[in-house]
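Peer 1: Ser311 to Ala appears in Swiss-Prot as a mutagenesis experiment; the accompanying note says: No effect on phosphorylation by PKC. Residues annotated as Mg(2+) 1 binding site in Swiss-Prot, with sequence analysis given as evidence: Asp382, Asp426. Sequence annotations record features per position, and here Swiss-Prot assigns ATP binding site to 382-387, 424-426, Arg470, Lys1029, 1103-1105, 1110-1114, Lys1150 based on similarity to another entry. Marked as Mg(2+) 2 binding site by Swiss-Prot: Asp382, Ile383, Asp426. Swiss-Prot gives this note for the published mutagenesis Ser554 to Ala: Reduces phosphorylation by PKC and PKC-mediated inhibition. Quoted from Swiss-Prot, the note attached to the mutagenesis of Ser660 to Ala states: Abolishes phosphorylation by PKA and PKA-mediated down-regulation of enzyme activity. For the published mutagenesis Ser660 to Ala, Swiss-Prot gives the following note: Reduces phosphorylation by PKC and PKC-mediated inhibition. Per Swiss-Prot, mutagenesis Thr917 to Ala is noted as: Reduces phosphorylation by PKC, abolishes PKC-mediated inhibition.
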Amino acid sequence: MSWFSGLLVPKVDERKTAWGERNGQKRPRQATRARGFCAPRYMSCLKNVEPPSPTPAARTRCPWQDEAFIRRAGPGRGVKLGLRSVALGFDDTEVTTPMGTAEVAPDTSPRSGPSCWHRLAQVFQSKQFRSAKLERLYQRYFFQMNQSSLTLLMAVLVLLMAVLLTFHAAPALPQPAYVALLTCASVLFVVLMVVCNRHSFRQDSMWVVSYVVLGILAAVQVGGALAANPRSPSAGLWCPVFFVYITYTLLPIRMRAAVLSGLGLSTLHLILAWHLNNGDPFLWKQLGANVVLFLCTNAIGVCTHYPAEVSQRQAFQETRGYIQARLHLQHENRQQERLLLSVLPQHVAMEMKEDINTKKEDMMFHKIYIQKHDNVSILFADIEGFTSLASQCTAQELVMTLNELFARFDKLAAENHCLRIKILGDCYYCVSGLPEARADHAHCCVEMGVDMIEAISLVREVTGVNVNMRVGIHSGRVHCGVLGLRKWQFDVWSNDVTLANHMEAGGRAGRIHITRATLQYLNGDYEVEPGRGGERNGYLKEQCIETFLILGASQKRKEEKAMLVKLQRTRANSMEGLMPRWVPDRAFSRTKDSKAFRQMGIDDSSKENRGAQDALNPEDEVDEFLGRAIDARSIDQLRKDHVRRFLLTFQREDLEKKYSRKVDPRFGAYVACALLVFCFICFIQFLVFPHSALILGIYAGIFLLLLVTVLICAVCSCGSFFPNALQRLSRSIVRSRVHSTAVGVFSVLLVFISAIANMFTCSHTPLRTCAARMLNLTPSDVTACHLRQINYSLGLEAPLCEGTAPTCSFPEYFVGSVLLSLLASSVFLHISSIGKLVMTFVLGFIYLLLLLLGPPATIFDNYDLLLSVHGLASSNETFDGLDCPAVGRVALKYMTPVILLVFALALYLHAQQVESTARLDFLWKLQATGEKEEMEELQAYNRRLLHNILPKDVAAHFLARERRNDELYYQSCECVAVMFASIANFSEFYVELEANNEGVECLRLLNEIIADFDEIISEERFRQLEKIKTIGSTYMAASGLNASTYDQVGRSHITALADYAMRLMEQMKHINEHSFNNFQMKIGLNMGPVVAGVIGARKPQYDIWGNTVNVSSRMDSTGVPDRIQVTTDLYQVLAAKGYQLECRGVVKVKGKGEMTTYFLNGGPSS
């Protein structure tokens, strides 16, 4: 994954940090099942070995996700990857998987006759994707392979033209017209080969070249039929068979074009044979055999072309899925970055990322992510009158108002070079001067304060509620970073931060309250007046802090600001249209006067921006990326890097082992095709040759063997209808590459035996010997004219000599049958090219031994002699035995080795192409699988990371369905228990000395305390609790925030929080014992309704608001060290559950007057 760019791309196995293990366990990865592409079946039971089960697409989206990629696709806008025929669709069975690939759902309904014919018709039709753009990408995807295949085909055809020219010109005086035709064809093929090799060769040109080749082949076929001497319906039959075969396998054309071309070439030969041999008495027999031969060749072509094309399209779908997974992973990375950087500054996030990616040894303490920064200014701002505003708003309006207001503050902070630290209810604080130091940090904070007061004045004007801002600023040093293991939030700590907080508390509404330290950094650029903060805040009075209130900027500062605004406006105008506009997280569309808020930069034009973003189609993005990847990749380089050149085996043994375990789900269909070829061969043999009981027995035995093999292979798919032993046998064959290859070779061998078996039952007596006896001549002196004199003619089945064996007059059909048996091996796409080459040479060698040296050799010699007799009879001329003309053709038994070599070359080239494609597809699929697994792991990690920032139910809300960017999360909770737990004397413990690294060691101990609290809240018994945040040394948690944790009847979520509070007290005692400290905790508990929500859809921060939260905080601040103070409402619930409580009495609470409170002393006595 090193090639991915992203902030966090960790290996999941290395995420062994404490927070990761406690914040959600990784879901066990489900075993991935190889999903075969279900093609229309050749037989009803020949389904995929393991039919894919459709999985509903699960879409997830967070509000901070990339809008262009996760946008909801409108009707008709999404691109489905389902295959379809040009005329017929697969809509009834297609299922779109989450990765975007279309699969065919298993069809368990009974198949009717029309349904089977419908599926059979689909096999013969061209496949294409519904999207024309996707179809073009697919053609580009395999263009390099097709270009290479077409180039090799041109070379083969040049060789074939040379062979035909040799066969025609060697034995007799050639015909000039046919020689010229073959020469022109050779030249054209050479020219086309050069054209195909050019870099400028384009996809559209490939179709033109393919159809030009078909035209040339038709012309050669016509010329060969006219030039044949002597003429016969079977003369040169192997040539059109070869043309038909390469049309399906080596020409890059669609199925429909291949079927039409194959049938056209076949029909052309049949018409020529019928027209040129109309007077032959045996014409019907040979034409019938030719029809069967061509039908078988076309069937082999279809059985080869269909699965090859489907496999290629499936490979394209998987590769596109890989591209989509990669892009999705990149988007996930960006979303993760956006989410993390919304909570943590980049310098902190990068350090945490490095630690997450690196395995760490066990350490005594958790690592602390703290950095020290000097010369910074801290701004605290609080909304005065927020309680009145909240009381007049619904939950949605409150969250919306805070979201809009703080989003505006975030924009102002960015403009004024301030870093937002945290939002605490209605309090907002930021720092200028970190992570990068700035000399004008005090000016930035003052300008930020001025802008915030202006912004709140607009809220006051629109809502009619008297709200205002108190702003306090102090300059000094801070420690910034993250504490704890859960609910990370970036924060700052130091004495100067504490002082800045009190500056806000002691400030005045609508004014900016600063210290002398900040005033010194302002260099007199602002007019000030005494602030008298000590009169309003005890801490300021105790520390004798001199404070000031900003009156306004000096004249010099006003001039500088005016010049700066002018420069910024000029720069903005020059960059208009190049930079994206700021889009708020939500417009004030539901407030009283949205026009006023346009002055804040929030207007309806943001909707147009969102619409422009939504217009970006993620499918188009994937297709565009795929197009660039197709243009950039090099198939030759992939082969060179991963595959051995001749053997086509992987260079890495582990890849070869994985590939050897690859299962072809269409293996049963391959065996069924072999059975079909066998049946065609039987028809040819029965039509042309005499047959005996022995041959019928052999054919019946072969048929039964092949049929049983087909049925055994089908058992694996047909399920529980068969015995377990038979099912195990079927699985052992189909799911093992070695076993299925052995069965495939065995099937081809049976077909080959059926092609040559009849040769041994024919008469093997030489005709020359018989004629020599009758004419009292030596066999070498016998010519065709002598045979004509004694009425020996072609086509007689009766024995010509003594004996009972019948005569086989047309051995060319033995050659044709053997060629069909060899072509049947091309159907088994899973057999390696070397395996097919060896098998072809072995079978061809056996056949040639029989042909040249065995008894069947006389059959071919007799045929050549009788064919010459037939030629003499056709010429109607009379010759005597002395001046008999020589035969004008090469003997069939000498032509056969060359024919076999040509077919073997074509078979090997096709096998190489299929295996090379399959192996490269396997590489891509392996990458796709790895990327999908990594994506799943990263998604699980993202989910844990998300849960570490937002509560699980909130995260689930955003992940449940796709949402618009302006939708907010808000929830009114009727009965929530809230806890504030603070270390009362931590401020006394915290000192900034050189001995403790300016206070860092104090924060290290605080980090350990918070980490202990996080570990406790992660325990199963406290699953109803949710950590909200930490505020300095105060820990905030709540329970009952969602339906799964809210117990309306038993109120168990309330007792769980009480138990947790007591558990924290015990843990603090344990910490004091081991750290030799005397920390004192004060804990306040309250219950009641709250409003929960996420502030800032782009920079999310979960929080809860309401009177319940404020009172709970007061229970903490007015509490007693080492005691847990609760309200009357909580007392009533806990007392009913048997908890031990005591009445403290009446306590004065700020904003609430006097309240009766209680101390929680222990749990139920039982």
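Every residue, even glycine, has its Cβ placed from backbone N, Cα and C.
Although substitutions are noted, the structure shown does not include any of them.
Context for these features, please: burial, neighbours, distances.
Peer 2: Residue density at Ser311 (mutagenesis position): 20 other Cβ atoms are found within 10 A of its Cβ, drawing on all protein chains shown.
Long-range Cβ proximity for Asp426 (Mg(2+) 1 binding site), meaning a same-chain Cβ under 8 A and a gap of 6 or more residues, is found for Asp382, Ile383, Phe386, Leu402, Trp1105.
The secondary structure of Ile383 (Mg(2+) 2 binding site), as reduced to three states from DSSP, is extended strand.
Cβ contacts within 10 Å of Asp382 (Mg(2+) 1 binding site), excluding its own Cβ and spanning all protein chains shown: 21.
Other Cβ atoms within 10 Å of the Cβ of Ser660 (mutagenesis position), summed over all protein chains shown, number 14.
For the recorded site, Thr917 (mutagenesis position), the DSSP three-state label reads helix.
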Peer 1: How many other Cβ atoms sit within 10 Å of the Cβ of Ile383 (Mg(2+) 2 binding site)?
Peer 2: 22
Peer 1: Between the Cα atoms of Val1111 (ATP binding site) and Ser311 (mutagenesis position), what distance do you get, rounded to the nearest Å?
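Peer 2: If we compare the Cα positions of Val1111 (ATP binding site) and Ser311 (mutagenesis position), the gap is 68 Å.
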Peer 1: Tell me, how many other CB atoms lie within 10 A of the CB of Leu424 (ATP binding site), whichever protein chain they belong to?
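Peer 2: The Cβ of Leu424 (ATP binding site) has 18 Cβ neighbours within 10 Å.
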Peer 1: Nearest to Ser660 (mutagenesis position) in three-dimensional space, by Cα, is which of the binding-site residues Leu424, Arg470, Ile1104, Arg1114?
Peer 2: Ile1104
Peer 1: Taking 8 Å from the centroid of the Cβ atoms of Asp382, Ile383, Asp426 as the cut-off, which other residues in that chain fall inside it around the Mg(2+) 2 site?
Peer 2: Ala381, Glu384, Phe386, Gly425, Cys427, Tyr428, Met469, Arg470
Peer 1: What kind of secondary structure is Asp426 (Mg(2+) 1 binding site) part of, going by DSSP in three states?
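Peer 2: Reduced to three states, the DSSP call for Asp426 (Mg(2+) 1 binding site) is coil.
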Peer 1: Measuring Cα to Cα, how many angstrom lie between Ser311 (mutagenesis position) and Thr917 (mutagenesis position)?
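Peer 2: On Cα coordinates alone, these residues lie 9 Å apart.
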